[in-house]
Amino acid sequence: MKYFSVLVVLTLILAISVGQSNAIFVDVLDNVETALHNAAKAGFKLIKPIEKLIMPK
């Protein structure tokens, strides 16, 4: 969750300092954040069944 907060703050800083017309960096960071988020979701989907096998309720 920390990477998400850092990327959000960095994106806001770049959006304010660069402006809307030159916000290429913001788009790149948004794509990176989306890719990281999707990778994290996929990782949780893979790990959850293994966790249930190791630590049953």
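First residue shown is number 1, and so on along the chain.
Using N, Cα and C of the backbone, Cβ positions are placed for all residues, glycine too.
At each noted site, the model still has the original residue.
Annotation of the natural variant Asn22 to Asp in Swiss-Prot: In strain: Y-2.
Record note (Swiss-Prot), natural variant Leu53 to Met: In strain: Y-0 and Y-1. The unchanged residue is displayed. Around the Cβ of Leu53 (variant position), the same chain contributes no residue under 8 angstroms that is 6 or more positions distant in sequence.
Secondary structure at Leu53 (variant position), taken from DSSP and collapsed to helix, strand or coil, is helix.
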